[in-house]
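Student: I'd like to ask you about the structure that follows.
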Amino acid sequence: MAQVPASGKLLVDPRYSTNDQEESILQDIITRFPNVVLMKQTAQLRAMMTIIRDKETPKEEFVFYADRLIRLLIEEALNELPFEKKEVTTPLDVSYHGVSFYSKICGVSIVRAGESMESGLRAVCRGCRIGKILIQRDETTAEPKLIYEKLPADIRDRWVMLLDPMCATAGSVCKAIEVLLRLGVKEERIIFVNILAAPQGIERVFKEYPKVRMVTAAVDICLNSRYYIVPGIGDFGDRYFGTM
């Protein structure tokens with residue numbers, strides 16, 4: 001059995017894979033890219049992934065379970081932030097030695113699909129500032145092109161949760177990271193949070209930006225000829241916002 005940190009037995013849907021195939025992919029990713037944090041593969045997580053992968057799932061149900069999953073992802077990503085020791089006094093006048101967040105954080109969503117993750121971040125980080133980056137493919141060069149950015153003025157002093165539910169070719173996320181670095185954000189302070197990734201996308205992210213951290217719920221097998229993740233979810237933004 002592949003030993004994946006912080007995970008239990010890897011449950012595999014036999015419709016698209018075998019245990020050995022999926023575990024081999026996950027083991028390879030974890031071994032080669034130590035900055036990838038894979039969520040613990042519990043039955044609850046796999047059940048939610050099954051619902052949002054199902055093409056027959058109606059929009060309302062898709063959004064409900066996607067939101068649940070996103071919140072769990074954000075909670076997992078918060079573990080990657082630095083903490084400092086803090087002592088408080090309980091209502092029983094007894095000291096408790098705990099911790100508190102050490103640094104300011106903000107979210108940055110890659111428009112449009114990344115906006116689906118904003119409410120999950122706000123739900124667990126009250127008052128968290130959120131910026132946006134819009135990236136589209138240049139029809140002439142086929143390369144990602146920055147169209148729009150609206151980010152906190154002090155973003156260089158913050159840890160950044162970069163939000164995009166899918167990591168296929170990683171063109172958009174790499175462009176977004178480029179923008180953040182240009183604005184003074186430290187590479188090691190960027191945490192890329194996504195639901196589903198392809199091995200090709202992960203490899204590109206860490207080839208270009210090895211100090212970034214990535215938190216994901218699942219890693220799939222590959223990309224198809226249209227650069228969709230397989231077995232995948234489909235177009236997450238279209239399904240979430242009902243624009244299919």
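Yeah, the Cβs are placed from backbone N, Cα and C, and that goes for glycine too.
Okay, these came from Swiss-Prot:
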MUTAGEN   Lys59 to Ala  GTP-induced enzymatic activation is reduced 4-fold
BINDING   Lys59, Arg68, Tyr102, Ser103, Lys104, Ile105, Arg129, Arg158  GTP binding site
MUTAGEN   Arg68 to Ala  GTP-induced enzymatic activation is reduced 2-fold
BINDING   Arg112, Arg137, Asp164, Pro165, Met166, Cys167, Ala168, Thr169, Ala170, Gly171, Ser172, Asp235  5-phospho-alpha-D-ribose 1-diphosphate binding site
MUTAGEN   Cys128 to Val  No effect on activity. Far less oxidation sensitive than wild-type
MUTAGEN   Lys150 to Ala  GTP-induced enzymatic activation is reduced 4-fold
BINDING   Ile229, Gly234, Asp235, Phe236  uracil binding site
MUTAGEN   Asp235 to Ala or Asn  No enzymatic activity
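How buried are these features, and what lies next to them?
Tutor: Sequence-distant neighbours of Lys59 (mutagenesis position) (same chain, 6+ apart, CB under 8 A from its CB) are Arg239, Tyr240, Gly242.
Around the Cβ of Ile105 (GTP binding site), the same chain contributes Leu81, Cys125, Cys128, Arg158, Trp159, Val160, Met161, each under 8 angstroms and 6 or more positions distant in sequence.
Of all the Cβ atoms in the protein chains shown, 16 others lie within 10 Å of the Cβ of Arg68 (mutagenesis position).
Annotation for Arg112 (5-phospho-alpha-D-ribose 1-diphosphate binding site): spatial neighbours Gly237, Phe241, criterion Cβ-Cβ under 8 Å with sequence separation of six or more. DSSP assigns Arg112 (5-phospho-alpha-D-ribose 1-diphosphate binding site) to coil in the three-state reduction, placing it in neither a helix nor a strand.
Lys150 (mutagenesis position) falls within a strand segment according to DSSP.
Phe236 (uracil binding site) is surrounded by 23 other CB atoms, counting those within 10 A of its CB over all protein chains shown. The secondary structure of Phe236 (uracil binding site), as reduced to three states from DSSP, is helical.
When Cβ atoms from all protein chains are considered, those within 10 Å of Asp235 (mutagenesis position) total 14, not counting its own.
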Student: By the DSSP assignment reduced to helix, strand and coil, which category contains Arg68 (mutagenesis position)?
Tutor: helix
Student: Based on Cα coordinates, which of the following recorded positions are within 10 Å of Ala168 (5-phospho-alpha-D-ribose 1-diphosphate binding site): Arg68, Lys104, Ile229, Gly234?
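Tutor: For Ala168 (5-phospho-alpha-D-ribose 1-diphosphate binding site), the recorded positions whose Cα atoms are within 10 Å come to Ile229.
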Student: Count the other Cβ atoms sitting within 10 Å of the Cβ of Met166 (5-phospho-alpha-D-ribose 1-diphosphate binding site), across every protein chain shown.
Tutor: 25
Student: For Lys104 (GTP binding site) and Arg68 (mutagenesis position), what Cα-Cα distance in Å is obtained after rounding to a whole number?
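Tutor: Here the two Cα atoms lie 24 Å apart.
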Student: Which of these recorded positions is closest to Asp164 (5-phospho-alpha-D-ribose 1-diphosphate binding site) if you go by CA atoms: Arg68, Lys150, Ile229, Gly234, Phe236?
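Tutor: Nearest by Cα distance to Asp164 (5-phospho-alpha-D-ribose 1-diphosphate binding site): Phe236.
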Student: Under a three-state reduction of DSSP output, how is Ser172 (5-phospho-alpha-D-ribose 1-diphosphate binding site) classified: helix, strand, or coil?
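Tutor: Ser172 (5-phospho-alpha-D-ribose 1-diphosphate binding site) sits in a helix per DSSP.
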